Every structure is written in structure tokens, then in C-alpha cells.
Amino acid sequence: MEPGAGGRNTARAQRAGSPNTPPPREQERKLEQEKLSGVVKSVHRRLRKKYREVGDFDKIWREHCEDEETLCEYAVAMKNLADNHWAKTCEGEGRIEWCCSVCREYFQNGGKRKALEKDEKRAVLATKTTPALNMHESSQLEGHLTNLSFTNPEFITELLQASGKIRLLDVGSCFNPFLKFEEFLTVGIDIVPAVESVYKCDFLNLQLQQPLQLAQDAIDAFLKQLKNPIDSLPGELFHVVVFSLLLSYFPSPYQRWICCKKAHELLVLNGLLLIITPDSSHQNRHAMMMKSWKIAIESLGFKRFKYSKFSHMHLMAFRKISLKTTSDLVSRNYPGMLYIPQDFNSIEDEEYSNPSCYVRSDIEDEQLAYGFTELPDAPYDSDSGESQASSIPFYELEDPILLLS
């Protein structure tokens, strides 16, 4: 060997770095992502901590909405995460793309018609299998069958209404990700918008008015002329309402319940509520929680149309099947069923979960990644008559979707 060759080879190897060491640019990107996700998670933790200490979620939320500095910092961090980090690490599992895909399937590719056909078959079957009904129940069922009949002019109009643009309300929109899709007439709202195209609106305190008695093109024109900020909206205005990473933001299950109830009132009959909520555990670990959410949301007058599990989130689509909310809060605590694992953490648990105190090891990351699989839609599709299995609830300390590494 040429003298000094060994030394030169060693130097080259050192310059190249270990094969397991990410390049400097990648390290910088990960550090920035951890910093941004720390901003977001600290806001969530502070809200939950205040809720445990005070208990008055109205007061806590009012103070939170007045803290403009924190809200602006949160909005900038979320937009940066979405623009520069999530889009690069979620290929094939994008939440926005999933929402668009479900809307196309439902409104443009026959999904809505198939769901309504199943409703009609179930109603007909109920008349054959149910013992003698009293006169009131019988007249109710006959009315339901009339509404479902494919010869009913109103039913045909309902099917054709979405032939124009799909009116979509994106709650907690931040940076208005649906604006770029031509098939949507999008209204994005947020308590602190990150871009000018998003309207300022506190959805929890949004006032609802009587539905507009206007033609479809007139309703579209109304939406294009909304004033900023938005304090009130007519009911039955949208074909789609999106809650993307929204419900876990709130510290109280009752606040999540209020959001779902308002979504029901804002949707047209057979409109879709799309819910995405973070969860990095394997597909069955929080099955009990998802079953609980399904029961609570369906009690409002929804029926689940689709469910998917991605590596870092649950994705659910519910269709509005009744004009009135039907939930009976006397016999069952439906709001309490919209829980998240963090609701059960103590203040000490939240403080321990601070990223500066604990960072998951590479081995733990690999073990976590090993359990990541996508849950197929069909077996857990309510419209197919299937149900979801339950499992023991698992308490998580963080919102793992924020660190998609």
C-alpha cells in the first residue's frame, strides 16, 4: 500500500460520515420540525392543564382566543409544518388528498347513490321483519320510504345538486389547503388565519341562522361574498365540513361535541363530515376510542360512510342522514364519548412529555414503525353493515402526528 494511503482513506471515511448519520441538511430539517411541533404541542398541553385546574372550558377558550401572540405563533408553526415537513414525509398518506378522494367517490362516482340505495333496502327490510307497528311508527316509516323513493322528484334533485361545485367548509383551516382544488367552493375558517384567504372565525361560538331558501347558484354567490370576520352562517349551507386535526385541539370532550353538532346543522341532508384526528399507534390499539366516537357522532343524526387508519392518524367520513339532531343526552353521556387519550393524563404526565425532557430513541422509532399498517376501509364501513372491534384504551402523552420522522 502507498505510504499514507490508509490515513487518506480514514479521513475520507470520516468526511463521508457514518452510514446511519443523516446529512447535515436533513439534521437541520428534523431539528426545525421538532422545534415547530414543540410550539404546537405546548399550546395543546397548556390548554389541557388549564382545563384540569379551572374546569370552565368557556372561560379558558375565551382567554385562549384573546392571546393573539400565542395564536399567531401557533398558526405560523402549523403552516410551516404542513408546507415544509408533512408534505415530504406523508407520501401516499396525505390527509388533504384523502378528503378529496372521499368527496370524489361520494359526490361524483356514485358513492352517495349507493349509500341511499342501501338506506332504501334497509327501510324496506324493516317493514318486513319488524312486528306490527303502531300507527305513528308506521306513518313515520312510510314517510321515510317516500323520501328515499327513486321516483321522488326531491330525491332526484338531491342527487343532482352536487353536479356543480362542492361547497366545503374547512374548520381550523390555517392555510386553506382545499382552495387549489377546482371541484370545491371552499370556505376556510380559523381563529387566527395563516393566510389572507382564510376567514377569521371562532367556530365554537359561531351563531347559526335559518337555512337560505335560494337556488344553488345564488347560494354559491352568497358564499363568495362573505364578510370577514364570520360571526354567523345559515344552516344547511355546505355539502362537506372538514375537521382536520381540529377536535384534539380542544381540551374538553364537550367542546368536540359542540363542533360536531354545529357541523350537522351546517350540512345539507346527505352531506359529509370528514374528521381527521392524530394517532401513531397501530390500527387496533385505539379501536375502543374510535368505536366510542362513532356511537357519539352517529347519535347526532350521522352514519359513518368510511373509515381509514394511516400511520399517524384516523380518518372518518360521516354522512348526515337526518335533518334534525337526534341525540338523547338524558339516557347517555354522548359528549363524554368524544374523548382522546390525553384527556386521562395527569399534569405531571403532561410535563414529563415535554420534548426537552424526553426524546424517543431510534430503536423505539423502529418498534413504532413496525406496527404501522393501513386499516382497509371495507370491513369498518358502517354503510356495509360492519362494526369495529374494541380494544383496551391506551393513554398517549403526545400528538405524534406532529413528528412524522
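Residue 1 is the first one shown; counting continues down the chain.
Quick reminder: no glycine exception, Cβ is built from N, Cα and C everywhere.
Where a substitution is noted, the model still shows the residue that was there originally.
Under mutagenesis, Swiss-Prot gives Arg95 to Ala with this note: Abolished binding to S-adenosyl-L-methionine without affecting ability to associate with GATOR1 and KICSTOR complexes. Counting only same-chain residues at least 6 apart in sequence, those with a Cβ under 8 Å from the Cβ of Arg95 (mutagenesis position) are Ser244, Leu245, Ile276, Phe310, Met313, Leu315.
Around Ser244 (S-adenosyl-L-methionine binding site), a 10 Å sphere centred on its CB holds 23 further CB atoms from the protein chains shown. Residues annotated as S-adenosyl-L-methionine binding site in Swiss-Prot: Arg95, Gly172, Asp190, Asp202, Phe203, Ser244.
Quoted from Swiss-Prot, the note on mutagenesis experiment Phe175 to Ala is: Strongly decreased ability to associate with GATOR1 and KICSTOR complexes. Sequence-distant neighbours of Phe175 (mutagenesis position) (same chain, 6+ apart, CB under 8 A from its CB) are Met78, Lys79, Ala82, Asp83, Ala194, Val195, Val198. Under DSSP, Phe175 (mutagenesis position) is assigned to coil, being neither helix nor strand in the three-state scheme.
One mutagenesis experiment named in Swiss-Prot is Asp190 to Ala, and its note says Abolished binding to S-adenosyl-L-methionine without affecting ability to associate with GATOR1 and KICSTOR complexes. Other Cβ atoms within 10 Å of the Cβ of Asp190 (mutagenesis position), summed over all protein chains shown, number 24.
The local packing around Asp202 (mutagenesis position), expressed as other Cβ atoms within 10 Å of its Cβ over all shown chains, amounts to 16. Looking at Swiss-Prot, you'll find the mutagenesis Asp202 to Ala noted as follows: Abolished binding to S-adenosyl-L-methionine without affecting ability to associate with GATOR1 and KICSTOR complexes.
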Around the Cβ of Gly172 (S-adenosyl-L-methionine binding site), how many other Cβ atoms lie within 10 Å? Please give the count over every shown protein chain.
20
If I take the alpha carbons of Asp202 (mutagenesis position) and Gly172 (S-adenosyl-L-methionine binding site), what is the distance between them in whole Å?
9
Rounded to the nearest Å, what's the C-alpha distance separating Asp190 (mutagenesis position) and Gly172 (S-adenosyl-L-methionine binding site)? Just drop the number here, would you?
5
For Phe203 (S-adenosyl-L-methionine binding site), which residues in the same chain are close in space, meaning a Cβ under 8 Å from its Cβ, but six or more apart along the sequence?
Val171, Gly172, Ile189, Cys259, Lys262
